[in-house]
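Working notes for the structure below.
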Amino acid sequence: MSSNLTEEQIAEFKEAFALFDKDNNGSISSSELATVMRSLGLSPSEAEVNDLMNEIDVDGNHQIEFSEFLALMSRQLKSNDSEQELLEAFKVFDKNGDGLISAAELKHVLTSIGEKLTDAEVDDMLREVSDGSGEINIQQFAALLSK
């Protein structure tokens, strides 16, 4: 699972992990997960940490082994890369370069990335994130798709 990580990244993660592995038993408590992630530049919410914990604590011991942590970080970095790719795609479809996508542009973007959404679904998405202008900015779009 961690095959997309460089040796440098693995070493950085191991160092951060070791700082919180106080008794050197190869694991950290679930309550320390958020602190470790923040030390690596991520900013997970409490709910996200709980969700992640439920997913990665595969043996259910409320401890996170380094292998579980590496799998998590690999996935988190991949997610961040996907968000960056999404932002780049957004910019491509922002025809006039004003940082906004209209409903028509959004429909085109969603069709281009393989989504098969109806007009009503796109309208619902716009209503959820728009300030009422019928357009959304890059940050609103990324936030919408990361929910």
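One-based numbering along the chain as shown.
From the backbone N, Cα and C atoms, a Cβ is placed for every residue, glycine too.
Although substitutions are noted, the structure shown does not include any of them.
Remember, predicted model here, so these are calculated numbers, not experimental data.
So that you can see what the record holds, here are the features copied from Swiss-Prot:
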BINDING   ASP21, ASP23, ASN25, SER27, GLU32  Ca(2+) 1 binding site
BINDING   ASP57, ASP59, ASN61, GLN63, GLU68  Ca(2+) 2 binding site
DOMAIN    8-43  domain 'EF-hand 1'
DOMAIN    81-116  domain 'EF-hand 3'
MUTAGEN   ASP21 to Ala  Highly reduced affinity for Ca(2+)
MUTAGEN   GLU32 to Val  Highly reduced affinity for Ca(2+)
MUTAGEN   ASP57 to Ala  Highly reduced affinity for Ca(2+)
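Structural mapping of features recorded in Swiss-Prot.
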| residue | record | DSSP class |
| --- | --- | --- |
| ASP21 | mutagenesis position | coil |
| SER27 | Ca(2+) 1 binding site | strand |
| GLU32 | mutagenesis position | helix |
| ASP57 | mutagenesis position | coil |
| GLN63 | Ca(2+) 2 binding site | strand |
| GLU68 | Ca(2+) 2 binding site | helix |
Ask   = Just checking: which of SER27, GLU32, ASP57, ASP59, ASN61, GLU68 have a Cα that is within 10 Å of the Cα of ASP21 (mutagenesis position), counting only these recorded positions?
value = SER27, GLU32
Key: Cβ-Cβ under 8 Å with the domain 'EF-hand 1' (8-43): same-chain residues at least 6 beyond its ends   = 2, 49, 52-53, 57, 61-66, 69-70, 73, 76-77
Inquiry  = Quick check for you: of the recorded positions ASP23, SER27, GLU32, which have their Cα within 10 Å of the Cα of GLU68 (Ca(2+) 2 binding site)?
reply    = SER27
Ask   = Over the domain 'EF-hand 1' (8-43), what is the model's average pLDDT?
value = 84
Ask   = Looking only at Cβ atoms, how many others are within 10 Å of the one on ASP59 (Ca(2+) 2 binding site)?
value = 10
Task = Could you check which of these recorded positions, ASP23, ASN25, SER27, GLU32, sit within 10 Å of ASP59 (Ca(2+) 2 binding site), going Cα to Cα?
result = none
Inquiry  = Using a Cβ cut-off under 8 Å and a sequence separation of 6 or more, which residues in the same chain sit near SER27 (Ca(2+) 1 binding site)?
reply    = ASP21, ASN61, GLN63, ILE64, GLU65, PHE66
Inquiry  = I'd like the number of other C-beta atoms within 10 A of the C-beta of ASN61 (Ca(2+) 2 binding site), please.
reply    = 10
Ask   = Which one, from the recorded positions ASP21, ASP23, GLU32, ASP57, GLU68, has the smallest tally of other C-beta atoms lying within 10 Å of its C-beta?
value = ASP23
Residue among the binding-site residues ASN25, GLN63 whose Cβ has the most other Cβ atoms within 10 Å = GLN63
Request  = Measure from the CA atom of GLU32 (mutagenesis position) to the CA atom of ASP57 (mutagenesis position) and give the result in Å, rounded to a whole number.
outcome  = 13
